[in-house]
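Working notes for the structure below.
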Amino acid sequence: LGKFSQTCYNSAIQGSVLTSTCERTNGGYNTSSIDLNSVIENVDGSLKWQPSNFIETCRNTQLAGSSELAAECKTRAQQFVSTKINLDDHIANIDGTLKYE
């Protein structure tokens, strides 16, 4: 599963969207984007792989290293805490296109 960072480069996060240049099976490259909002949830200040809308309660999203989504997310107590989730766990490069698996 996942492991997009092994074959994708120049990755960046803007809001909830991951964009990367990914290798294709024919040797070429394709720029691809995926909205992580549909697959990641904020659970009391912690990012989890669940369909939701994390961006409504998280801020300052960025890519940490080559594959981690870092953000400040709101807890039930309404305080923002730092959290990360490894996108390589479920985001894959399928012939130049970023996909959730």
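The backbone N, Cα and C atoms fix where each Cβ goes, and this holds for glycine too.
In this structure, N30 (mutagenesis position) is part of a beta strand by DSSP. Long-range Cβ neighbours of N30 (mutagenesis position) (same chain, at least 6 residues apart, Cβ-Cβ under 8 Å): T21, C22, R24, G96, T97. Swiss-Prot documents N30 to A, Q or V as a published mutagenesis change and attaches the note Prevents N-glycosylation upon overexpression in yeast without changing anti-HIV activity.
Where Swiss-Prot documents P51 to G as a mutagenesis experiment, the accompanying text is: Protein is mostly monomeric and has wild-type anti-HIV activity. The Cβ neighbour count for P51 (mutagenesis position), using a 10 Å radius over every protein chain in view, is 10.
Among the mutagenesis results in Swiss-Prot, S52 to P has the note: Protein is exclusively dimeric and has moderate anti-HIV activity. The residue drawn here is the original one. Look at S52 (mutagenesis position): DSSP puts it in coil.
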